[in-house]
Amino acid sequence: MERLRDVRERLQAWERAFRRQRGRRPSQDDVEAAPEETRALYREYRTLKRTTGQAGGGLRSSESLPAAAEEAPEPRCWGPHLNRAATKSPQSTPGRSRQGSVPDYGQRLKANLKGTLQAGPALGRRPWPLGRASSKASTPKPPGTGPVPSFAEKVSDEPPQLPEPQPRPGRLQHLQASLSQRLGSLDPGWLQRCHSEVPDFLGAPKACRPDLGSEESQLLIPGESAVLGPGAGSQGPEASAFQEVSIRVGSPQPSSSGGEKRRWNEEPWESPAQVQQESSQAGPPSEGAGAVAVEEDPPGEPVQAQPPQPCSSPSNPRYHGLSPSSQARAGKAEGTAPLHIFPRLARHDRGNYVRLNMKQKHYVRGRALRSRLLRKQAWKQKWRKKGECFGGGGATVTTKESCFLNEQFDHWAAQCPRPASEEDTDAVGPEPLVPSPQPVPEVPSLDPTVLPLYSLGPSGQLAETPAEVFQALEQLGHQAFRPGQERAVMRILSGISTLLVLPTGAGKSLCYQLPALLYSRRSPCLTLVVSPLLSLMDDQVSGLPPCLKAACIHSGMTRKQRESVLQKIRAAQVHVLMLTPEALVGAGGLPPAAQLPPVAFACIDEAHCLSQWSHNFRPCYLRVCKVLRERMGVHCFLGLTATATRRTASDVAQHLAVAEEPDLHGPAPVPTNLHLSVSMDRDTDQALLTLLQGKRFQNLDSIIIYCNRREDTERIAALLRTCLHAAWVPGSGGRAPKTTAEAYHAGMCSRERRRVQRAFMQGQLRVVVATVAFGMGLDRPDVRAVLHLGLPPSFESYVQAVGRAGRDGQPAHCHLFLQPQGEDLRELRRHVHADSTDFLAVKRLVQRVFPACTCTCTRPPSEQEGAVGGERPVPKYPPQEAEQLSHQAAPGPRRVCMGHERALPIQLTVQALDMPEEAIETLLCYLELHPHHWLELLATTYTHCRLNCPGGPAQLQALAHRCPPLAVCLAQQLPEDPGQGSSSVEFDMVKLVDSMGWELASVRRALCQLQWDHEPRTGVRRGTGVLVEFSELAFHLRSPGDLTAEEKDQICDFLYGRVQARERQALARLRRTFQAFHSVAFPSCGPCLEQQDEERSTRLKDLLGRYFEEEEGQEPGGMEDAQGPEPGQARLQDWEDQVRCDIRQFLSLRPEEKFSSRAVARIFHGIGSPCYPAQVYGQDRRFWRKYLHLSFHALVGLATEELLQVAR
């Protein structure tokens, strides 16, 4: 015993010295970092304490019990002998409810374990009404802290004791030693079962034991502390057994009113010196004051916690127990004035029923919910429950109808399905800085990949279509397959990527619905459908059969709607997920693949967008397949399109990794029941009215008119409403619609677009005047006519538009109004030239993407090949680009730089290069898909961060100690920087991430957590006043910095060559489209009023068929050649002098501007750009759109000569 006291005194002296030197108590890490002599003392202290406890109760009980027996206080008028607990109470029965109070548990504990050592009567019980328990479990414990010993262990093995003089050894010590010998001779298993039954009340899972200490469950007096058991002056086991459960009440306690949930901080351990110091605050310690420290675990030693017991009792879980947080606070209020908390009566389980006292009348006093307020509250509760159905989240505050452990409404806390290990983890640890999201149902562990449903034959052939496929076909509402559907479905079910080209209305959607249904039947999985338009997604979701559950994710959804959809996806309640390419590629669209069910296959609807829309319009299409393979682990793709030439099909097949097959195409691109006609009228508006009033179109009740510009849709719709309302006579089988014509374009709000489309689908609208945004995915079979006011941009667009008519097989009419002088062709050329750029702008972009660095580290060749700037297999490119890439696909040099994360602010880059954002992103995608893999394009992010501290520089420096990114940012600033002593700091997020080597999301999360802190006593989350702002959206990429000048020139040539090739192809496509329609056009619409011309219609269908069947390399060039100018253009020689004069005048009017030759040509053609917008330069009609009839490239040449002349 002397050795134990000596070791304890030496450890206390070391801890006091540590506290004086460091200003804080030593932690577990400090003990581990202490000298070997100190650590040896801690180990010896632990060993001596364990040996003493096993020998018969320890030093505390062997010395204090004789003093309690021999030095009993004399009876006085007032004293502890008058307490109610001093009277003998009947012993509790073994079958007492678990919901007894803490004193009741102490009574049973003493009766079983220390029955022979009792020095006083047992404690009595007093009925006490139960209060409401805490409705929120504690937060998870951070890593690195050891488990906290349970209260049952402390009471049973090492009971604490009040400071008292050490008595002399007496007879009671010998009785205790003999008792330990007798207990040692018994069966250990029987003893363990006896011990485990007694602390069963506290051995339940922590999540099922609400914290003791709420205002509703304790009787507290301000300024005093409450202890369970006898008074502070009593001696014996009663005082020692419950000394640790005293509660400090001097500070405000957390309340449960107003939706606030109680939380408590925990102390991981307390050293002997800490307990002695806290217990001696009320007065000078006595001789045995250090005895309390013997029972505490030394810092640095792990404590073994009891395994949690399952909460199997079906009774109400809101009983009063002792939580770990209450144990951590035990002993901190020792020495303060006592306030008794009386034991409480166990509550019988009545389920959800509450007994009402009907004998006493109660009246409402004060504010109450009556009439209007009561109805408003009921209305809020109703819509809160419906929030999930409309995309919103559930109630923000846990209500009494839900489980207070996981806030679910399908069970109570007693039947909570959460595992015991998770409950124990959630009940320990500090409050997180950022509130955690609402718990979602856990997805069962699934395989990362989905195996094909059917295997291939020995020679790679498809298996015969089994019966279950036809059964699923009937379940979807179809009796048989249409041409091309069965083979495509079997290929997907066999795991083979497929490109399916079918006419519009031929049932392409079934080819992904049927495989998705069969895959989901076998195992929980997900089918991704990438769709280009929101209206198309809405139409497809509404048209799905009931057996398929579908959901959408797009940019028009709110955050609550997106979270609701993601929660259903994680719970495997969605079979088909439709999303836009921007939602798939962009940041925040989908969670990581590990949090989602495995993807069976991915369907690219309107797959021709991969080839046509991906360049300078929607560059995300260029990265769709790459993201699906690398991020989502997709191996099987299905491409669906109705308009794809051989060239387009080959390009799409390359993206989808589909082997080329001779039967990629289905039937003819234009159905036989469509009657085509073309006319060239000078007054298009009057010709349209004449055609609609003619015999051929007069009785048609569903017509779609397509225009190239939004302004034309509004104007033509107003014209038709004025002129055709009284002239139109409905057909024999239909009734007159409510409205004659309405406009539809992308500039309208979504509600208005849905209204127009719904009216047209229901037959209440006869004519829709729209742009190409209308009709994609339209499922109305009886569209009788499709008209075009102007030249379509391509054959593919025309075929797709006319394919929306006559899907029911009945005759339908299609007419095209062509401008005789090629005015519409000029407008389409403007869009082509708007996407082109100069070589100088490309070179500036390359310099910004590949800045020089000073990397000196090398990497092994195996890592270099897969990193940025390494090599990878060369994909197949079109013939025009294959020759250009052939000399660039040679193996590059070994890279020294492994790549740096860089950010290009979008707005600044757009202004510096005078290029649209889509054009810049397209060039970056070209570099990412290059065989040399020049860079890795990441999701766009906000790069500029500003952090403002209201507490001044002192608070900023204090935050740097807890936030490593902020510390690195302050360390990188120059000492002479005047902002060093300010209360705010601004920095580049991406540069900071690149210098630290962290992930961008981790740095952003660490900076956002600086805005929140915890109240040190209650753990309630509170704001710190720190403001963290992110701004300046930027392209985020990773590129090497050690490229040579030759490599940069090679990249510039590659990018500029791709831009010129795309421009030539687009101009050639326009030229060929105009020539084809011009060859079959009538001079006016007169011959088309009564009946169609079958001969010209057949000729046009043959031209379209040959265009779609052409092989690669047969497409002619599109730039001006020696034969003459393009259609619709004048000769430059006739206008050269006037053009030069106008260029000089334009430059002289704006001498402060630094124009390029392309900028001057754009203004003369009426093409706006970021640096020269149409809103500013379009006001000067002397130059804007003046030379639209001349060649754009000819204007660029003349402007270059004049700029050089001015520079001289």
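One-based numbering along the chain as shown.
Here the Cβ of each residue, glycine as well, is placed from N, Cα and C on the backbone.
Taken from Swiss-Prot as is:
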- 489-662: domain 'Helicase ATP-binding' (DOMAIN)
- Leu502, Pro503, Thr504, Gly505, Ala506, Gly507, Lys508, Ser509: ATP binding site (BINDING)
- Lys508 to Ala: No helicase activity (in a fragment of residues 427-1208) (MUTAGEN)
- Asp605 to Ala: No helicase activity (in a fragment of residues 427-1208) (MUTAGEN)
- Arg618 to Leu: Loss of helicase activity, 20% ATPase activity (in a fragment of residues 427-1208) (MUTAGEN)
- 683-850: domain 'Helicase C-terminal' (DOMAIN)
- Cys853, Cys855, Cys897, His900: Zn(2+) binding site (BINDING)
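Considering other CB atoms within 10 Å as the measure, the emptiest surroundings among the binding-site residues Thr504, Ser509 are those of Ser509. Leu502 (ATP binding site) is surrounded by 20 other CB atoms, counting those within 10 A of its CB over all protein chains shown.
Secondary structure at Gly505 (ATP binding site), taken from DSSP and collapsed to helix, strand or coil, is coil. Taking the C-alpha positions, the distance from Gly507 (ATP binding site) to Asp605 (mutagenesis position) comes to 12 Å. Comparing Cys855 (Zn(2+) binding site) with Arg618 (mutagenesis position), their Cα atoms are 35 Å apart once rounded. You'll find the Cα of Arg618 (mutagenesis position) roughly 23 Å from the Cα of Thr504 (ATP binding site).
Within 10 Å of its Cβ, the residue among the mutagenesis positions Lys508, Arg618 with the fewest other Cβ atoms is Arg618. Between the CA atoms of Leu502 (ATP binding site) and Cys897 (Zn(2+) binding site) there is a gap of 48 Å. Annotation note: Asp605 (mutagenesis position) sits in a strand segment as assigned by DSSP. On the backbone, the CA of Asp605 (mutagenesis position) and the CA of Ser509 (ATP binding site) stand 9 Å apart.
The CA atom of His900 (Zn(2+) binding site) is located 43 Å away from the CA atom of Ser509 (ATP binding site).
Between the CA atoms of Ser509 (ATP binding site) and Cys897 (Zn(2+) binding site) there is a gap of 47 Å. Gly507 (ATP binding site) has a Cβ environment of 15 other Cβ atoms inside 10 Å. The Cβ of Cys853 (Zn(2+) binding site) lies under 8 Å from the Cβ of Cys897, His900, Pro1040, Gly1041, Asp1042, each of these being in the same chain and 6 or more residues away along the sequence. As a whole-number mean, the pLDDT of the domain 'Helicase ATP-binding' (489-662) in this prediction is 87. The Cβ centroid of Leu502, Pro503, Thr504, Gly505, Ala506, Gly507, Lys508, Ser509 marks the ATP site; residues of that chain outside this set whose Cβ lies within 8 Å of it are Arg482, Ala642, given in sequence order. Classification of His900 (Zn(2+) binding site) by DSSP places it within a strand. Listed in sequence order, Pro781, Gly803, Arg804, Arg807 are the same-chain residues at least 6 apart in sequence whose CB falls under 8 Å from the CB of Gly505 (ATP binding site).
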